[in-house]
Amino acid sequence: MEYHQPEDPAPGKAGTAEAVIPENHEVLAGPDEHPQDTDARDADGEAREREPADQALLPSQCGDNLESPLPEASSAPPGPTLGTLPEVETIRACSMPQELPQSPRTRQPEPDFYCVKWIPWKGEQTPIITQSTNGPCPLLAIMNILFLQWKVKLPPQKEVITSDELMAHLGNCLLSIKPQEKSEGLQLNFQQNVDDAMTVLPKLATGLDVNVRFTGVSDFEYTPECSVFDLLGIPLYHGWLVDPQSPEAVRAVGKLSYNQLVERIITCKHSSDTNLVTEGLIAEQFLETTAAQLTYHGLCELTAAAKEGELSVFFRNNHFSTMTKHKSHLYLLVTDQGFLQEEQVVWESLHNVDGDSCFCDSDFHLSHSLGKGPGAEGGSGSPETQLQVDQDYLIALSLQQQQPRGPLGLTDLELAQQLQQEEYQQQQAAQPVRMRTRVLSLQGRGATSGRPAGERRQRPKHESDCILL
């Protein structure tokens, strides 16, 4: 014991010195006669290597705590382990703030750059911006319209553009707009709309909050995001409409927006009133059957509402696309970066709800160099055959609109849609009856439901007896 008492304090001090600064322990191991000088040198070494004073205090506190258990313990391993733990924690605490400011630097170049595709548009080389996966489709859809309208121009050799440059061009367009009316009230309202649009600009790079209404192709719940489209004079359309020939769906959906309809479905399904439960189920079925967010009635209304040669933004499946109308047909601008080198792929036809479309070039001629299906024709065909295919395609589309109308003034397509809708209505009408019968059967299981169940059980008994014989 006498041998351990004079040596235990020295390892304890050595443990604290090693836990903080291992290099100072070798220098300070020589002078054992002046422990105060060694403590002062330890403090100086700690202050030089570690600037924060709190980190120099943490090991000293651990050293003070080690002095009390030393007479009880015969060895000093617990001392260095307790002395090293605060050091590890302080090192991690110092290293974490150093990594945080580096993360924004690494994230900056990732979503900023977008490839520019040059297309011949009405006799002039015009740029359009392509997007990769999860790109800022609202910003690109608006900017592509401004490029196609030649309100924003880029240098001829521009191949890559950043989102900051796009935002700057869009901001300049908004600030250059002047109110048409000179009255003070309208000017104040116009200035307020400009301020709202400028505050919304950063959201265009991430996504817009758009809430559709199912009553019209241009019916949206007004939000500050819509002020950007209003100021630029860009129409915003959608095709998610309720068919007026389905009165039950019209009654269940009404004039509600999408968010309001979802809330109503939840409240109706938890209601004790069977009529409200039925309306909630009908509204829920409407959302499920129209999950593509485009109906045939909406497509017809969209074709009628869009003007010839008009450039607009089409919203579907939480995606914004640049849309135009050419010769009574709707086309969507192809902005997928995978078609960057495909000069003949510029527009995509929108004539079907199921997504069956065709690619066209900048002059709305059917593209033969690339197709969506495996049986698409290649570019090796002669010009005569390509021209014949173009004519056949245009004739097929024109016949779709020039079909002879029946006694009710409906085309074959509309008649087929009406028959499909009538069948859908019959299914909807049968569902409430089935639901009510189920509710009644659940309520009156005691007496009425026993007889048919007993009869159904007797039949398999006879069949089983016959099988056994």
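Cβ coordinates are placed from backbone N, Cα and C, and glycine is handled just like the others.
Under the heading of mutagenesis, Swiss-Prot lists GLN131 to Ala or Glu and annotates it as follows: Abolishes ubiquitin hydrolase activity. For the mutagenesis experiment CYS137 to Ala, the note given by Swiss-Prot reads: Abolishes ubiquitin hydrolase activity. Here Swiss-Prot flags CYS137 as active site, nucleophile. Where Swiss-Prot documents ASP209 to Ala as a mutagenesis experiment, the accompanying text is: Abolishes ubiquitin hydrolase activity. According to Swiss-Prot, the feature active site, proton acceptor maps to HIS319, an assignment based on a curator's inference. Under the heading of mutagenesis, Swiss-Prot lists ALA396 to Gly and annotates it as follows: No effect on binding to 'Lys-48' tetraubiquitin chains. Annotation of the published mutagenesis ASP412 to Ala in Swiss-Prot: Loss of binding to 'Lys-48' tetraubiquitin chains; the original residue is retained in the structure shown. The note that Swiss-Prot attaches to the published mutagenesis LEU415 to Ala is: Loss of binding to 'Lys-48' tetraubiquitin chains. Annotation of the mutagenesis experiment ALA416 to Gly or Asp in Swiss-Prot: Loss of binding to 'Lys-48' tetraubiquitin chains. What Swiss-Prot notes for the published mutagenesis of TYR424 to Ala, Asp or Glu is this: Decreased binding to 'Lys-48' tetraubiquitin chains.
Features recorded in Swiss-Prot, as mapped to the structure shown.
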residue: GLN131; record: mutagenesis position; Cβ contacts under 8 Å, 6 or more apart: TYR114, CYS137, LEU140, THR335, ASP336, GLN337
residue: ASP209; record: mutagenesis position; Cβ contacts under 8 Å, 6 or more apart: LYS203, THR223, GLU225
residue: HIS319; record: active site, proton acceptor; Cβ contacts under 8 Å, 6 or more apart: CYS137
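Note on CYS137 (mutagenesis position): other Cβ atoms within 10 Å of its Cβ, all shown chains, come to 20.
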